[in-house]
Amino acid sequence: MMSQQDLPTLFYSGKSNSAVPIISESELQTITAEPWLEISKKGLQLEGLNFDRQGQLFLLDVFEGNIFKINPETKEIKRPFVSHKANPAAIKIHKDGRLFVCYLGDFKSTGGIFAATENGDNLQDIIEDLSTAYCIDDMVFDSKGGFYFTDFRGYSTNPLGGVYYVSPDFRTVTPIIQNISVANGIALSTDEKVLWVTETTANRLHRIALEDDGVTIQPFGATIPYYFTGHEGPDSCCIDSDDNLYVAMYGQGRVLVFNKRGYPIGQILIPGRDEGHMLRSTHPQFIPGTNQLIICSNDIEMGGGSMLYTVNGFAKGHQSFQFQ
């Protein structure tokens, strides 16, 4: 009879030494991001990166509601206002300069969207939390001034979330897809024919081909080209001018890059991820007119701070609605 010492034994080595091992994407082109700017020595749930027409970067922290404004040239950080709504999750900028802020509310039924100036003045409810049951996480404008938003509700076995389109006059809300589990990131292709959506707690990437009206799905047009692995799942996303999609992986300290057909073609790693640091990567965004990508993450779980990281992407960022 073999002793316990003689038995085949598993050892931590190679990928199994990592807190967040990469298995299925290990052969992809892989680069490691460089630190760009420390937002706080405290762990803040950073999200919502977006640049205005003057090249100023706006972002927020979800749990405390701070809205930050950063000058990329000087790296000066300002806090122009604090969200009056609970748990803001994304900022998008209208071509008229207003900030549209998505908020999650109580994470059940009191989310919405409000608009404000860059200083937090002239508040306007766009989607009111009192008259809806949404938990709004993110949005993307089309060239007509309407927008798509994600409903962040549900969980893996109770898919209550979905994606909706709001008309340019903000009066009509049309469902695009429903019954998905925590709809999160959303991006629109350069020709506005394809809508990308990440489904966080089901670890899926949706590719939705749209008719010219922007709300009707083409025959067989709603597909799932990719299933992610690991904890927690895909988060916010953006596109470049070649229609590549950049998806932040929350809880994994990395960004995955897909081509316009949904095939993975590259990945960006956050330093320290193998040791369990800076895993809460939430949002990638391009500096306008460049291929320089900014990524936000934080180290709440390990008692660390909140950082922005940077790399160069495959192509320049797409000039979206606020620049048109």
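For all residues, glycine too, the Cβ spot is worked out from N, Cα and C.
Sequence unchanged from the original; the noted substitutions are absent.
Just so you know, the Cβ of Asp235 (mutagenesis position) picks up 24 other Cβ atoms within 10 Å once every protein chain is counted. According to DSSP, Asp235 (mutagenesis position) sits within a strand segment. Swiss-Prot lists Asp235 with the feature active site, proton donor, giving sequence analysis as the kind of evidence.
Under the heading Ca(2+) 1 binding site, Swiss-Prot lists Glu47, Asp137, Asn184, Asp235, Ser236.
Sequence-distant contacts (6 or more apart, same chain, Cβ under 8 Å) of Tyr134 (Ca(2+) 2 binding site) comprise Ser109, Gly111, Gly112, Ile127, Phe149, Asp151, Arg153, Tyr164. What Swiss-Prot lists as Ca(2+) 2 binding site is Ser109, Gly111, Asp129, Thr132, Tyr134.
Summarising the environment of Glu47 (mutagenesis position), the number of other Cβ atoms within 10 Å of its Cβ, over all protein chains shown, is 26. For the published mutagenesis Glu47 to Ser, Swiss-Prot gives the following note: Loss of activity.
Under its mutagenesis entries, Swiss-Prot includes Asp137 to Asn with the note: Loss of activity but still able to bind calcium ion. Asp137 (mutagenesis position) falls within a strand segment according to DSSP.
Non-local contacts of Asp137 (mutagenesis position) by the CB criterion (under 8 A, 6+ apart in sequence, same chain) comprise Ala89, Ala90, Cys102, Leu104, Gly111, Phe149, Thr150, Asp151, Phe152, Ala183, Asn184, Gly185. Record note (Swiss-Prot) on the mutagenesis of Asp137 to Ala: Loss of activity.
Mutagenesis annotation in Swiss-Prot: Asp151 to Ala, described as Decrease in lactonase activity; the structure shown retains the original residue. Neighbours of Asp151 (mutagenesis position), defined as other CB atoms within 10 A of its CB across all chains, total 23.
Among the sequence features in Swiss-Prot, the mutagenesis site Asn184 to Asp is noted as follows: Decrease in lactonase activity. Of all the Cβ atoms in the protein chains shown, 28 others lie within 10 Å of the Cβ of Asn184 (mutagenesis position).
Here Swiss-Prot describes Asp235 to Asn as a published mutagenesis experiment; the accompanying note says: Loss of activity due to inability to bind calcium ion.
Quoted from Swiss-Prot, the note on mutagenesis experiment Cys237 to Ala is: Increase in lactonase activity. Note: Cys237 (mutagenesis position) has non-local neighbours Gly185, Ile186, Ala187, Trp196, Thr198, Leu245, Tyr246, Val247, Ala248, Pro284, i.e. same-chain residues 6+ apart with C-beta under 8 A of its own C-beta.
Spacing of Asp235 (mutagenesis position) relative to Asp129 (Ca(2+) 2 binding site) is 23 Å (Cα to Cα, whole number). Around the Cβ of Ser236 (Ca(2+) 1 binding site), the number of neighbouring Cβ atoms within 10 Å comes to 28. Cα of Glu47 (mutagenesis position) to Cα of Ser236 (Ca(2+) 1 binding site): a distance of 8 Å. Excluding Glu47, Asp137, Asn184, Asp235, Ser236, which define the Ca(2+) 1 site, the same chain contributes Ala89, Ala90, Asp138, Thr150, Gly185, Thr198, Thr200, Ala248, Tyr250, Thr282, His283 within 8 Å (Cβ to the Cβ centroid), listed in sequence order.
Between the binding-site residues Ser109, Thr132, Thr132 has the most other Cβ atoms inside 10 Å of its own Cβ, all protein chains included. The binding-site residues Gly111, Asp129 differ in how many other CB atoms lie within 10 Å of their CB, and the one with the most is Gly111.
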